[in-house]
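*Asks:* Here Swiss-Prot notes a mutagenesis experiment, Leu52 to Lys, with the remark: Impairs interaction with UPF1 and PABPC1; when associated with A-55, K-56 and A-59. In Swiss-Prot, a published mutagenesis experiment is listed as Asn55 to Ala, annotated Impairs interaction with UPF1 and PABPC1; when associated with K-52, K-56 and A-59. Experimental mutagenesis is annotated in Swiss-Prot for Ala56 to Lys, with the remark: Impairs interaction with UPF1 and PABPC1; when associated with K52, A-55, and A-59. Annotation of the mutagenesis experiment Phe59 to Ala in Swiss-Prot: Impairs interaction with UPF1 and PABPC1; when associated with K-52, A-55 and K-56. The domain 'tr-type G' annotation in Swiss-Prot covers 201-425. Per Swiss-Prot, the feature GTP binding site maps to Asp213, Ala214, Gly215, Lys216, Ser217, Thr218, Asn349, Lys350, Met351, Asp352, Ser391, Gly392, Leu393; the stated evidence is similarity to another entry.
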Amino acid sequence: MDSGSSSSDSAPDCWDQVDMESPGSAPSGDGVSSAVAEAQREPLSSAFSRKLNVNAKPFVPNVHAAEFVPSFLRGPTQPPTLPAGSGSNDETCTGAGYPQGKRMGRGAPVEPSREEPLVSLEGSNSAVTMELSEPVVENGEVEMALEESWEHSKEVSEAEPGGGSSGDSGPPEESGQEMMEEKEEIRKSKSVIVPSGAPKKEHVNVVFIGHVDAGKSTIGGQIMFLTGMVDKRTLEKYEREAKEKNRETWYLSWALDTNQEERDKGKTVEVGRAYFETERKHFTILDAPGHKSFVPNMIGGASQADLAVLVISARKGEFETGFEKGGQTREHAMLAKTAGVKHLIVLINKMDDPTVNWSIERYEECKEKLVPFLKKVGFSPKKDIHFMPCSGLTGANIKEQSDFCPWYTGLPFIPYLDNLPNFNRSIDGPIRLPIVDKYKDMGTVVLGKLESGSIFKGQQLVMMPNKHNVEVLGILSDDTETDFVAPGENLKIRLKGIEEEEILPGFILCDPSNLCHSGRTFDVQIVIIEHKSIICPGYNAVLHIHTCIEEVEITALISLVDKKSGEKSKTRPRFVKQDQVCIARLRTAGTICLETFKDFPQMGRFTLRDEGKTIAIGKVLKLVPEKD
């Protein structure tokens with residue numbers, strides 16, 4: 001303590017440390033220094049009892065606290081950091097990714113340079129602890145606080161869909177040297193880092209699709225509750241809030257519909273995300289919007305999914321509305337197939353409704369209408385589709401067998417998911433990570449699902465199509481920090497060497513030795529699903545391929561393909577119409593990343609949309625080199 005800036009700039013970690021410091025080293029001047037000097041002369045017990053005053057200006061001594069929480073962290077916009085919880089650890093985590101402050105061990109000597117950023121710890125230290133008591137857990141259990149301090153802005157993209165990036169609110173200003181240290185190192189916490197050798201549960205992405213109001217978000221919320229990811233108290237709070245808005249049957253969906261607009265209207269807009277685990281697998285729920293205005297968002301969700309759950313309302317009138325021409329049941333099932341989803345679980349929901357009352361006749365009626373359509377889309381009724389009745393609101397047949405439907409002999413929903421065979425994913429394939437979103441948080445963070453290959457911390461990668469060289473600074477797999485990830489995992493990767501503004505959704509992270517293909521012109525095979533008039537060369541639409549959305553023009557029609565025999569016509573067609581299959585040449589407005597369907601199916605399937613409707617689905621056959 002050689003600076004004369006007064007000891008309000010810093011505080012001893014404990015009373016033992018005060019005893020160790022010589023009386024002469026205390027700064028002279030105000031009442032603060034006299035209080036410290038007085039404390040040094042007194043026995044511990046009397047000093048403690050005399051000084052226990054929550055209104056005291058210098059500090060409130062607390063013998064159980066190993067460290068102090070900086071007072072500037074109490075602002076509402078700042079995420080919580082670790083308070084005195086990690087107890088006996090005598091390490092000072094400096095520059096290890098704690099953007100909001102440093103932890104100090106109980107017996108560690110305090111250097112003056114490290115003390116100064118701990119601005120005025122004020123007497124209301126107990127108040128600080130109280131304010132931070134919710135997000136901070138007991139000693140050693142630091143996962144939640146660590147997660148939030150590493151990436152507070154991810155809350156907007158996932159937990160609060162629809163918001164802008166909150167990364168700009170940023171951490172408080174620190175010295176240049178500390179900022180550099182924190183950028184170069186990611187947190188090293190034993191409680192969060194998963195060792196690369198540890199056995200991992202298989203990651204499975206499940207997208208919930210179906211017509212608006214079928215009950216997708218409610219089922220998602222019920223799963224979160226039944227698997228312990230949302231506690232009873234939180235649900236009771238949602239129920240109270242929903243009742244106040246006369247929306248009491250919507251409260252379960254609020255676990256996934258987190259923004260105010262979605263709650264007020266009862267409609268999912270963004271793709272909500274949540275996680276749950278079974279004995280064998282780790283699942284990510286992608287709750288896709290059902291309204292036709294938000295189909296592009298639904299396509300983004302389906303492109304990341306391994307498995308689709310088509311939610312159908314059994315309520316009289318609702319099933320028919322969702323399934324007829326204008327409904328989203330048909331379009332969603334078709335888009336899920338186009339996005340590469342192999343398995344489809346059809347949940348016939350709202351079986352508890354008075355118009356249905358767990359009627360097997362109604363269940364079979366819905367099933368009979370759906371099977372021919374799903375077969376036409378490309379799902380095999382025997383291998384790819386599984387039907388089950390349920391009630392999202394009551395939770396019947398979600399986790400446990402329901403007494404209301406003794407006629408259903410299969411497994412309930414969650415046990416069925418747990419017993420699915422493993423998805424065979426190659427860890428040796430080329431690295432392909434399509435970017436879904438990006439934001440700033442102590443650098444550039446990108447979000448996406450690793451389609452193939454494996455990524456480790458410190459690895460050098462290339463961002464395509466711009467060929468930016470980047471370095472992996474840190475990896476979060478479903479909000480858990482790790483050093484190594486395998487295909488199928490949902491990742492947040494912090495990158496060095498690229499700015500957030502230089503990345504767009506649809507860009508791909510690749511291995512420098514095995515880059516993905518990129519271009520603007522390519523030949524495709526397309527099936528015209530729905531279009532009233534004929535389609536000729538020069539027709540413009542919107543292309544959805546993996547996570548990329550781009551304007552596209554059909555520049556040429558090459559041949560028609562016979563649906564039954566697969567034979568191609570000898571002459572070039574002048575136009576194509578609904579239900580026809582053709583080979584065509586497409587040209588995008590900008591350069592995009594893509595692969596042929598034969599080489600890499602996940603990046604070779606696409607959808608064409610126009611005027612809010614899916615007009616065609618297709619696959620990439622060949623990339624055409626650009627003419628100089």
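Here the Cβ of each residue, glycine as well, is placed from N, Cα and C on the backbone.
None of the listed substitutions appears in this model.
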*Asks:* Sequence gap of 6 or more, C-beta under 8 Å: which same-chain residues meet both conditions with respect to Met351 (GTP binding site)?
*Replies:* Ala314, Trp358, Ser359, Arg362, Tyr363, Pro389, Cys390, Ser391, Ala396, Asn397, Phe404, Cys405
*Asks:* Can you tell me how many other Cβ atoms are located within 10 Å of the Cβ belonging to Asp213 (GTP binding site)?
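*Replies:* A count of 19.
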*Asks:* Give me the largest Cα to Cα distance among Asp213, Ala214, Gly215, Lys216, Ser217, Thr218, Asn349, Lys350, Met351, Asp352, Ser391, Gly392, Leu393, the residues the record lists as binding GTP, in Å as a whole number.
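*Replies:* 17 Å is the greatest Cα spacing among the residues binding GTP.
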*Asks:* Which one of these binding-site residues, Ser217, Asn349, Leu393, has the sparsest Cβ neighbourhood, judged by other Cβ atoms within 10 angstroms?
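*Replies:* Among the binding-site residues Ser217, Asn349, Leu393, the lowest count of other Cβ atoms within 10 Å belongs to Leu393.
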*Asks:* Across all protein chains in the structure, which of the binding-site residues Gly215, Ser391 has the highest Cβ count within 10 Å?
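*Replies:* Ranked by Cβ atoms within 10 Å, first place goes to Gly215.
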